[in-house]
Every structure is written in structure tokens, then in C-alpha cells.
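Asks: The structure is given below, and queries will be raised subsequently.
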Amino acid sequence: MFALSARHALRRTRIFAIPRFFADSRQDSDNPDKRYSGPAATMDNKSEKVTVNKEELRKRLTPVQYQVTQEAGTERPFTGCYNKHYEKGVYQCIVCHQDLFSSETKYDSGCGWPAFNDVLDKGKVTLHRDASIPGGNILLLIAHPERIRTEVRCARCNAHMGHVFEDGPKPTRKRYCINSASIEFVNADPATSSPPVATPTAAPIAQQ
């Protein structure tokens, strides 16, 4: 009888916890003080909060870039232009041009998205619990709360980058799974730079 009561208590705890996880995953994206769309020339490369003008951003970004960075979308696997891109340089946020990742930490994880085992500086990204569910299966999340993912955003403009997982290589054991649509590459040697090639794709899907 006691075991049965404990089981019911655990079930109720999980159910009531889910709305809190959803609220946590949304609260920062609704903050208007974290938005930016102005030209890169007016910005330095520090993680200072900036304001995003959504209308100007729609004009500057492609539909896929906008959906990924502003609506937390996800490009289809193996379609991003940086998935198999290994030139030496730095990957910046496509929205505010802050340096986020280095080619030195990029590796082929086989997941279909650009993968890095570290960021240039921990202060340049923010991490958030992501309770969004591929396919909308909330019962799956209730049964397996450990599947709640960790979302990665740009600390300066709050743009969605992707997610980070604990299955990467040493020494960090991290896998920053990043959308190509959320970043742009700056070559260490512009003279040897070649444009990345992207596979044509439809609209992003909310799955990563």
C-alpha cells in the first residue's frame, strides 16, 4: 500500500513538473530586451545584451535562418552548409555576429548537424532547459523526463543555435549540435576561403 502511494506521488510530481519545464524553456525567448538586427559594424564582439528588430531581421536573413534563430526551428539533418565544413576559422552568430565556435573544436559526430566539443567562451552562450517535444508527444516526456534537452542560445542576442548533449569526445564530453542556419563562418585566411555548399532543403523541422 505504501509503495502504491509513493508511485502515485512520483507520477503526480512528474505531471506537475512538465508545465514548469515548458515555462522555463519559453521565458527567455519572450524577453524583448534580448533582440537585435542592426549591422555588424556597429557592434563590438562582447556578450552585451542587444535588441533585435524582428522586421529588419526578416529582411536580412533567409526564411530558414529566421525560423531557426527566432522561432527555435531546426534544419533538416545533413542539409546544412557547415555540416562537412572544416576550414580553419571562427563560426559567428548569424544574427549579431558574435564569435561563438572555433574550427579547432569542430568534429564529425555523424548526427547530420555541425558539431563542436566546446565554445570559444562559456559566457558567449546561454543554456536553457528545452521541454519542446518532437512530434508533440507529451506522454513520452512525462514517462522519460531525462529526455528534456538543453538548448543553446547566443548570449548577446538570444538567437537559438541548437542543443548541447553529453556524448561528445574528450576532454569536454560535450557535443554542441548547432544549426548551420544559425551561424556564419569567418576564414582564418580569406585568400584560401571557398564558399560552403548546402543541400537544398524544405522548411526546418522541430527535431534535433
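The backbone N, Cα and C atoms fix where each Cβ goes, and this holds for glycine too.
As annotated in Swiss-Prot:
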DOMAIN    54-188  domain 'MsrB'
MUTAGEN   Cys93 to Gly  Loss of activity and zinc binding
BINDING   Cys93, Cys96, Cys154, Cys157  Zn(2+) binding site
MUTAGEN   Cys96 to Gly or Ser  Loss of activity and zinc binding
MUTAGEN   Cys111 to Ser  Thioredoxin-dependent activity reduced, but no change in DTT-dependent activity
MUTAGEN   Cys154 to Gly or Ser  Loss of activity and zinc binding
MUTAGEN   His160 to Gly  Loss of thioredoxin-dependent activity, 81% DTT-dependent activity
MUTAGEN   His163 to Gly  Loss of thioredoxin-dependent activity, 80% DTT-dependent activity
MUTAGEN   Cys177 to Lys or Ser  Loss of activity
ACT_SITE  Cys177  active site, nucleophile
MUTAGEN   Ser180 to Gly  Loss of thioredoxin-dependent activity, 85% DTT-dependent activity
Asks: DSSP on the domain 'MsrB' (54-188): how many residues come out helix, how many strand, how many coil?
Replies: 37 helix, 40 strand, 58 coil
Asks: Cα within 10 Å of Cys154 (mutagenesis position): which of the mutagenesis positions Cys111, His163, Cys177 qualify?
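Replies: Checking Cα-Cα distances against Cys154 (mutagenesis position), none of the mutagenesis positions falls within 10 Å.
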Asks: Rounded to a whole angstrom, what is the C-alpha distance between Cys111 (mutagenesis position) and His163 (mutagenesis position)?
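Replies: Pair distance, Cα basis, whole Å: 12 Å.
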Asks: Once the chains shown are all counted, how many other Cβ atoms turn up within 10 Å of the Cβ of Cys93 (mutagenesis position)?
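Replies: The answer is 26.
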Asks: Could you state the whole-number distance in Å separating the C-alpha atoms of His160 (mutagenesis position) and Ser180 (mutagenesis position)?
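Replies: So the Cα of Ser180 (mutagenesis position) lies 11 Å away from that of His160 (mutagenesis position).
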Asks: Between Cys157 (Zn(2+) binding site) and Ser180 (mutagenesis position), what is the CA-CA distance rounded to a whole number of Å?
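Replies: Here the two Cα atoms lie 17 Å apart.
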Asks: How does the model score the domain 'MsrB' (54-188) in terms of mean pLDDT?
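Replies: It averages 92.
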Asks: Return the member of Cys93, Cys96, His163 nearest to Cys177 (mutagenesis position) in space, with distance defined Cα to Cα and candidates limited to these mutagenesis positions.
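Replies: Smallest Cα separation from Cys177 (mutagenesis position) among Cys93, Cys96, His163: His163.
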Asks: Ten-angstrom check, please: count other Cβ atoms within 10 Å of the Cβ of Cys111 (mutagenesis position), all chains counted.
Replies: 15
Asks: Between Ser180 (mutagenesis position) and His163 (mutagenesis position), how far is it from one CA atom to the other, in Å?
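Replies: Cα-Cα, rounded: 13 Å.
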Asks: With every protein chain in view, what's the tally of Cβ atoms within 10 Å of the Cβ of Cys157 (Zn(2+) binding site), excluding that atom itself?
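Replies: Neighbour count, Cβ to Cβ under the 10 Å cut-off: 26.
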Asks: Within 10 Å of the Cβ of Ser180 (mutagenesis position), how many other Cβ atoms are there?
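Replies: By my count, 25.
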